[in-house]
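**Q** Quoting Swiss-Prot on the mutagenesis of Tyr9 to Ala: Loss of mannosyltransferase activity. Marked as GDP-alpha-D-mannose binding site by Swiss-Prot: Tyr9, Gly16, Arg196, 201-202, 251-253, Lys256, 274-278, Glu282. One mutagenesis experiment named in Swiss-Prot is Gln18 to Ala, and its note says Strong decrease of mannosyltransferase activity. The note that Swiss-Prot attaches to the published mutagenesis Tyr62 to Ala is: Loss of mannosyltransferase activity. For Asn63 to Ala, Swiss-Prot lists a mutagenesis experiment annotated as follows: Loss of mannosyltransferase activity. According to Swiss-Prot, the mutagenesis experiment Ser65 to Ala carries the following note: Same activity as the wild-type. In Swiss-Prot, a published mutagenesis experiment is listed as Arg70 to Ala, annotated Same activity as the wild-type. Here the residue is the original one, but Swiss-Prot notes a mutagenesis experiment at this spot, Lys123 to Ala: 23% less active than the wild-type. Experimental mutagenesis at this site is recorded by Swiss-Prot as Thr126 to Trp, annotated: No change in the activity. While the structure shown retains the original residue, Swiss-Prot records the mutagenesis experiment Thr126 to Cys with this note: Interacts only marginally with GDP and is inactive; when associated with C-359. Experimental mutagenesis is annotated in Swiss-Prot for Val359 to Cys, with the remark: Interacts only marginally with GDP and is inactive; when associated with C-126.
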Amino acid sequence: MRIGMVCPYSFDVPGGVQSHVLQLAEVLRDAGHEVSVLAPASPHVKLPDYVVSGGKAVPIPYNGSVARLRFGPATHRKVKKWIAEGDFDVLHIHEPNAPSLSMLALQAAEGPIVATFHTSTTKSLTLSVFQGILRPYHEKIIGRIAVSDLARRWQMEALGSDAVEIPNGVDVASFADAPLLDGYPREGRTVLFLGRYDEPRKGMAVLLAALPKLVARFPDVEILIVGRGDEDELREQAGDLAGHLRFLGQVDDATKASAMRSADVYCAPHLGGESFGIVLVEAMAAGTAVVASDLDAFRRVLADGDAGRLVPVDDADGMAAALIGILEDDQLRAGYVARASERVHRYDWSVVSAQIMRVYETVSGAGIKVQVSGAANRDETAGESV
């Protein structure tokens, strides 16, 4: 099968949707399918040979964060050219609401179209502006996928259409078998934080507020931080406890997996804006206990707290108590890890990709190819105005 995939977010920086798209493409290619991915990327970024750059992206407020997206007249022409030359059996558009390549592809294409909805919020001003323009194009989507019940419910409420729920995928073995980082396991306890720590919704402020109690109980505790941000500023915020922070910075997938395996606990103190919780799944696959904010998305991944400890959102004292409880009780920690290990296999790519392929096969059953829509060709000027 020839599959075209569109990712709206730039490959210049790592992100959950970008990772999902690349991993799905690799799994499908390994299964013998031909895959082409269209995504924003700067000229200096090294891309797999199956990824076509849609051009350099610009930062735009989206989903309570800042996403790097791509749009404009030249981009619209590039999207149409990619569709016309792709001869795709299926076009899989990720985040069709994002004002980027995904929105342009949905406008320009017709035929067997699948869309995956990753987010579950409409907080973006940009999205609210484009929503009225986008509504008619949603009728083109034949197969709808939501990565979580939250994303599915949002689609039903905002767009009036249902979707099949298929979660994000993880290569469970790559996390379970990852080597430890050099110098690990440490004699002291290690708590992992992963994400953009200068983005408020990731909740680093909650973990920092919990740190004094952690240090009082475990004087040699280490907060292992993986992700982007201002190290000097965070050290200043930590004050006298800055010595307990270790920064790895932005790392590749292999190092991330090793960091997961090397920690005693993965802490996810997020404040909101999450529709799934892929990093929790990765920690579960690595055999690392999870302590997370009691967000709806996290609660579903952790089976209402059976596969990991849930803490009220923005509760530093509760986070400290939960982390201390798991760090000082090996049996409790092992129980969470064992139950998480049983649960995590439902997220393995072998399971998830098979579910996605069934959607592809359903929408492409008539043998019609994806092509540039007649409306897009007739109304070039209107299309470029998007």
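Backbone N, Cα and C define each Cβ position, glycine as well.
On this model, are these features tucked inside or out on the surface, and what's nearby?
**A** Here the Cβ of Tyr9 (mutagenesis position) has 27 other Cβ atoms within 10 Å, regardless of which shown protein chain they belong to.
Sequence-distant neighbours of Arg196 (GDP-alpha-D-mannose binding site) (same chain, 6+ residues apart, CB-CB distance under 8 A): Lys202, Gly227, Arg228, Gly229.
In the three-state DSSP scheme, Gln18 (mutagenesis position) is classed as helix.
Reduced to three states, the DSSP call for Val359 (mutagenesis position) is helix. Its Cβ taken as reference, Val359 (mutagenesis position) is surrounded by 20 other Cβ atoms within 10 Å in the chains shown.
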**Q** Sort the mutagenesis positions Tyr9, Gln18, Val359 by C-alpha distance from Glu282 (GDP-alpha-D-mannose binding site) and give me just the closest.
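**A** Going through Tyr9, Gln18, Val359 one by one, the closest to Glu282 (GDP-alpha-D-mannose binding site) is Gln18.
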**Q** Specify the nearest of the mutagenesis positions Tyr9, Gln18, Val359 to Gly277 (GDP-alpha-D-mannose binding site), where nearness means the distance between Cα atoms.
**A** Gln18
**Q** Given a separation of at least six residues and a C-beta threshold under 8 Å, show me what packs close to Gln18 (mutagenesis position) in the same chain.
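**A** The answer is Cys7, Tyr9, Ser10, Phe11, Ala39.
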**Q** For Lys256 (GDP-alpha-D-mannose binding site), name the DSSP secondary structure in the helix/strand/coil scheme.
**A** helix
